[in-house]
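Remarks on the structure that follows.
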Amino acid sequence: MKKQTQLLSALALSVGLTLSASFQAVASIPGQVADQAPLPSLAPMLEKVLPAVVSVRVEGTASQGQKIPEEFKKFFGDDLPDQPAQPFEGLGSGVIINASKGYVLTNNHVINQAQKISIQLNDGREFDAKLIGSDDQSDIALLQIQNPSKLTQIAIADSDKLRVGDFAVAVGNPFGLGQTATSGIVSALGRSGLNLEGLENFIQTDASINRGNSGGALLNLNGELIGINTAILAPGGGSVGIGFAIPSNMARTLAQQLIDFGEIKRGLLGIKGTEMSADIAKAFNLDVQRGAFVSEVLPGSGSAKAGVKAGDIITSLNGKPLNSFAELRSRIATTEPGTKVKLGLLRNGKPLEVEVTLDTSTSSSASAEMITPALEGATLSDGQLKDGGKGIKIDEVVKGSPAAQAGLQKDDVIIGVNRDRVNSIAEMRKVLAAKPAIIALQIVRGNESIYLLMR
């Protein structure tokens with residue numbers, strides 16, 4: 001036993017000597033590397049940018065359930081009891097885009113229903129903030145820091161110059177942990193079809209984005225803003241490397257409108273259309289898979305005056321190729337009325353270009369699922385009743401869709417939602433922004449006034 005112990009001790013000593021020798025050899029390496037160029041790092045860029053990315057804290061009260069009118073309870077029973085408004089707190093991120101004015105860009109869903117908004121900088125300072133304006137369709141909101149001092153603003157890049165494979169860095173306040181930076185690449189551009197409410201024309205990235213990152217910055221390696229982090233695809237509730245950001249050009253345009261008008265003024269192209277598909281390409285004998293197929297041109301619209309025709313395929317907008325109808329809709333909806341845009345078309349297989357002046361009319365149209373998924377399959381527009389009253393006209397209902405199953409029919413006119421009178425799509429959006437558990441639509445159909453109920 002004694003010999004064994006000595007042997008183990010000797011082995012230990014031997015190993016110790018060997019490790020020490022190895023350590024001495026390794027220890028000399030840093031001295032050799034010190035004279036070489038420094039390792040690549042994002043630290044210098046982030047040191048300049050982090051002061052411009054802020055944490056957004058909101059407080060407010062929200063109803064936990066929609067009060068059900070007595071006359072409707074017989075249809076739904078008492079399984080949705082009335083709930084009093086409950087206080088809530090929320091966390092998100094934001095980006096300072098104007099230091100002297102204290103303007104901060106964030107997501108609409110971060111500040112929705114907030115009654116108090118506060119901003120915390122990365123140096124620990126806190127400020128109260130007020131809402132300048134917001135837009136639920138694009139999920140953009142503009143805040144203003146009260147009594148700002150010694151702020152840092154972020155430079156904004158041209159997101160139209162992005163390419164798939166460009167490096168990207170996401171900065172925000174995930175889970176309330178504090179400022180966090182993650183890196184990745186631009187995975188895709190013009191991403192749509194995510195079944196989100198509103199406009200979809202996203203930058204996709206694999207830079208990790210989590211809850212609390214909403215409203216934060218997506219940056220290029222120069223530290224310039226290329227997007228506002230907005231959503232993630234998260235089957236399990238956490239990041240799986242598929243995040244989405246609103247392009248900086250779109251965010252900048254919307255922010256300027258909110259500064260100038262306090263709201264978003266949308267241009268109207270005056271067409272109805274759908275995504276280009278292999279079936280459409282085959283039917284028209286075309287070798288094109290991307291773009292927007294024009295199914296109808298509204299009479300008297302800017303497109304009609306410019307000569308756009310049903311059956312045309314819109315392949316580009318202002319010289320930039322279009323991937324989808326969703327991208328076209330998103331880009332037009334963030335352009336002011338009266339703006340002239342150039343459309344690249346394919347007609348009978350031949351390319352041509354037309355210039356369209358976006359309508360300045362206050363009329364509006366929208367796919368109903370952009371307002372609430374319960375109305376998916378219906379196309380809406382601001383309309384008029386026979387007596388001159390205003391409402392929301394049902395232009396089209398897709399057979400078998402949720403809207404059709406709920407009982408909506410073409411030419412119905414919605415005049416009320418949950419006892420609130422609505423005269424326009426904009427007013428309907430505001431009523432449904434609270435996401436009521438029960439939706440009761442008051443509809444004029446011919447000479448009758450009826451109610452349709454849906455969850």
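Note that the numbers count up from 1, one per residue, in the order the chain is shown.
From the backbone N, Cα and C atoms, a Cβ is placed for every residue, glycine too.
Original residues only: the substitutions mentioned are not part of this model.
Worth saying up front: this structure is predicted, and the values here are computed from it rather than measured.
Listed features, source Swiss-Prot:
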- His109: active site, charge relay system (ACT_SITE)
- Asp139: active site, charge relay system (ACT_SITE)
- Ser187 to Ala: Loss of peptidase activity (MUTAGEN)
- Arg191 to Ala: Reduces the peptidase activity (MUTAGEN)
- Ser214: active site, charge relay system (ACT_SITE)
- Arg329 to Ala: Reduces the peptidase activity (MUTAGEN)
- 355-447: domain 'PDZ 2' (DOMAIN)
Between the recorded positions Ser187, Ser214, where is the Cβ count within 10 Å the lowest? Ser187
The correct three-state DSSP answer for Asp139 (active site, charge relay system) is coil
Collapsed DSSP category at Arg329 (mutagenesis position): helix
How would DSSP class Ser214 (active site, charge relay system) in three states? coil
Averaged over the domain 'PDZ 2' (355-447), what pLDDT does the prediction give? 81
Using all protein chains in view, find how many other C-beta atoms are within 10 Å of the C-beta of Asp139 (active site, charge relay system). 26
His109 (active site, charge relay system) -> DSSP, reduced to three states, gives helix
If I restrict to non-local contacts, at least six residues apart, and a C-beta distance under 8 angstroms, what lies near His109 (active site, charge relay system) in its own chain? Asp139, Ser214
Please list the DSSP helix, strand and coil residue counts for the domain 'PDZ 2' (355-447). 19 helix, 36 strand, 38 coil
Arg191 (mutagenesis position) to Arg329 (mutagenesis position): how many Å between their Cα atoms? 13
Arg329 (mutagenesis position) to Ser187 (mutagenesis position) - Cα separation in whole Å: 22
